[in-house]
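Take a look at this one; I'll ask things after.
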Amino acid sequence: MSFDIAKYPTLALVDSTQELRLLPKESLPKLCDELRRYLLDSVSRSSGHFASGLGTVELTVALHYVYNTPFDQLIWDVGHQAYPHKILTGRRDKIGTIRQKGGLHPFPWRGESEYDVLSVGHSSTSISAGIGIAVAAEKEGKNRRTVCVIGDGAITAGMAFEAMNHAGDIRPDMLVILNDNEMSISENVGALNNHLAQLLSGKLYSSLREGGKKVFSGVPPIKELLKRTEEHIKGMVVPGTLFEELGFNYIGPVDGHDVLGLITTLKNMRDLKGPQFLHIMTKKGRGYEPAEKDPITFHAVPKFDPSSGCLPKSSGGLPSYSKIFGDWLCETAAKDNKLMAITPAMREGSGMVEFSRKFPDRYFDVAIAEQHAVTFAAGLAIGGYKPIVAIYSTFLQRAYDQVLHDVAIQKLPVLFAIDRAGIVGADGQTHQGAFDLSYLRCIPEMVIMTPSDENECRQMLYTGYHYNDGPSAVRYPRGNAVGVELTPLEKLPIGKGIVKRRGEKLAILNFGTLMPEAAKVAESLNATLVDMRFVKPLDEALILEMAASHEALVTVEENAIMGGAGSGVNEVLMAHRKPVPVLNIGLPDFFIPQGTQEEMRAELGLDAAGMEAKIKAWLA
């Protein structure tokens with residue numbers, strides 16, 4: 001879409017933060033209004049993360065107005081809320097391309113702009129990186145400032161508290177801003193608290209505070225009395241005791257939608273020494289009533305008509321794999337009260353809404369705490385229950401040691417339902433489920449299953465749930481199932497694949513939901529097609545049979561080739577001294593960028609045409 005200067009006259013004056021800082025303060029509320037409307041107009045036409053950005057418009061304007069970005073370094077946690085930041089930093093006219101192949105990255109990305117200090121996508125990394133950046137800036141000696149913006153969900157993660165604990169110890173000059181959109185602005189976050197915040201952040205208070213500490217530092221009883229008096233005064237009105245205990249100077253809460261008030265507070269805090277903490281209250285979806293009322297639904301949106309206030313409904317076609325999992329979960333829980341389901345803040349995405357309502361006492365959302373989720377599941381298993389950890393492939397990476405140390409070594413029967421395995425599409429490099437087979441396959445006694453369709457997915461979940469000799473995992477993709485008939489649940493024989501088609505010289509060993517594409521290739525090339533089903537343990541007998549009866553083998557998977565299922569097949573053949581040629585087809589050795597799943601599979605040669613071309617070129 002082209003930028004409409006007449007519709008956004010103030011925003012038209014701002015294509016960089018340098019231009020923003022030339023505007024008079026009085027025009028900033030109007031700029032915020034135009035920025036919010038432009039965000040609505042753009043995202044409704046292109047799709048993308050939506051409600052979070054609406055809530056950070058005033059904060060974004062205030063930060064870039066007060067701080068000398070990009071010289072001063074601004075770090076956004078996760079990045080869902082960073083669309084206004086992109087618009088104000090030279091990417092205004094390209095915002096309609098966000099999350100599209102070749103377009104703007106969905107999150108702050110170092111390779112895209114000098115304003116994007118840290119590439120992000122996963123949560124709770126900002127403060128740790130910010131401390132390192134602040135320490136580097138201090139050693140540089142150019143008075144470069146560091147600011148981290150983190151949400152109320154991301155700050156619950158252990159990594160954020162580990163970082164704050166470290167900051168309290170080494171005391172770098174930095175500002176952490178908590179964007180708290182859990183609730184609307186309440187009465188006690190009004191004029192009085194804003195006035196108090198400006199007083200507490202002002203030079204007079206800070207001078208008195210630090211001066212008093214120096215004067216009385218040698219008199220322990222008076223020092224302690226001073227500390228307690230200060231805590232008592234601030235504790236009456238400031239809910240920041242936890243952050244103060246971690247070593248931060250806490251300011252807030254303040255109204256995150258008062259751009260002029262934010263500017264005053266940020267200017268007061270800009271030159272304070274040591275770690276500072278500013279708590280702002282915002283409303284997710286601010287300025288667009290449907291998003292304010294339902295921020296979860298409007299968190300990430302497809303293209304929609306903003307005048308309707310509704311998102312387009314599903315066509316009612318095939319269910320998603322997440323829905324298949326959710327239905328199986330409810331069905332199984334109704335029969336077994338030992339089932340416990342765990343998610344790290346991904347209830348909707350993992351298909352667990354219905355389960356959470358039907359079985360609230362057996363549903364555990366542990367927040368953004370993947371490490372805790374896995375070890376919590378280990379504890380439930382020790383206690384005699386049957387835990388299921390529903391988690392995205394890209395987020396399970398964050399709990400790898402817990403899978404190893406707390407589950408696998410102890411042979412605990414924890415089932416991992418791994419959603420978003422393989423190419424996920426528009427969220428790009430940070431969210432592709434490219435590595436789970438590689439990092440799980442090397443864990444001793446782990447059972448790993450890759451269904452080729454929704455019926456097999458259900459059977460594998462059932463098999464894993466009833467496997468009691470250690471952990472198991474079922475990995476399935478983002479997107480809809482293929483429409484096969486669902487048969488009664490039964491346990492699959494562990495480590496056994498099945499031949500789907502008999503051919504001649506070539507055998508294709510398929511792992512997972514690329515099966516429809518592999519089937520087209522097998523038909524075209526008159527190849528044998530095998531649904532391997534298990535990545536671990538591999539069906540070694542079937543692999544050796546295929547090697548003995550065919551001139552060449554091809555493995556197919558939507559996982560990194562390095563260390564993946566195909567690598568396992570290679571290892572089996574080498575161990576048995578079988579010199580049959582093998583072509584491994586999978587994800588290449590680079591981070592897969594954004595684009596639709598169809599676009600990326602075609603580009604990577606993982607659709608039927610691409611696979612066939614690769615095989616023919618290899619055989620030539």
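Each Cβ is built from the backbone N, Cα and C atoms, and glycine gets one as well.
Substituted residues are absent from this model; it holds the original ones throughout.
Feature table excerpt (Swiss-Prot):
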- His80, Gly121, His122, Ser123, Gly153, Ala154, Asn181, Tyr288, Glu370: thiamine diphosphate binding site (BINDING)
- Asp152, Asn181: Mg(2+) binding site (BINDING)
- Glu370 to Ala: Loss of activity (MUTAGEN)
- Tyr392 to Phe: Increases activity 3-fold (MUTAGEN)
- Tyr392 to Ala: Slightly increases activity (MUTAGEN)
- Arg398 to Ala: Loss of activity (MUTAGEN)
- His431 to Ala: No effect on activity (MUTAGEN)
Using all protein chains in view, find how many other C-beta atoms are within 10 Å of the C-beta of Asp152 (Mg(2+) binding site).
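A count of 16.
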Using Cα coordinates, what distance in whole Å links His80 (thiamine diphosphate binding site) and Asp152 (Mg(2+) binding site)?
13
What binding-site residues among His122, Asp152, Gly153, Asn181 are found with a C-alpha within 10 angstroms of that of His431 (mutagenesis position)?
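If one measures from the Cα of His431 (mutagenesis position), the binding-site residues that come within 10 Å are His122.
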If you count Cβ atoms within 10 Å of each one, which of the binding-site residues Gly153, Asn181 comes out on top?
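Ranked by Cβ atoms within 10 Å, first place goes to Asn181.
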Distance check, please: Cα of His122 (thiamine diphosphate binding site) against Cα of Arg398 (mutagenesis position), rounded to an integer number of angstrom.
10
Taking Cα atoms as reference points, which of the recorded positions Asp152, Gly153, Asn181, Arg398 is nearest to Tyr392 (mutagenesis position)?
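Smallest Cα separation from Tyr392 (mutagenesis position) among Asp152, Gly153, Asn181, Arg398: Arg398.
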Below 8 Å Cβ to Cβ and six or more residues apart, same chain only. Which residues does that give for Glu370 (mutagenesis position)?
Pro344, Ile391, Phe395, Leu396, Arg398, Ala399, Gln402
Record lists His80, Gly121, His122, Ser123, Gly153, Ala154, Asn181, Tyr288, Glu370 as binding thiamine diphosphate; longest Cα-Cα distance in Å?
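Between the outermost Cα atoms of His80, Gly121, His122, Ser123, Gly153, Ala154, Asn181, Tyr288, Glu370, the distance is 32 Å.
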Taking 10 A as the limit, how many CB atoms besides its own sit near the CB of His80 (thiamine diphosphate binding site)?
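Counting Cβ neighbours of His80 (thiamine diphosphate binding site) within 10 Å gives 26.
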Taking the Cβ of His122 (thiamine diphosphate binding site) as centre, how many other Cβ atoms lie within 10 Å?
20
Mind giving me a neighbour count for His431 (mutagenesis position)? Other Cβ atoms within 10 Å of its Cβ, every protein chain shown.
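Around His431 (mutagenesis position), other Cβ atoms within 10 Å: 23.
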Using Cα coordinates, what distance in whole Å links Asp152 (Mg(2+) binding site) and Asn181 (thiamine diphosphate binding site)?
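Counting only the Cα atoms, the answer is 7 Å.
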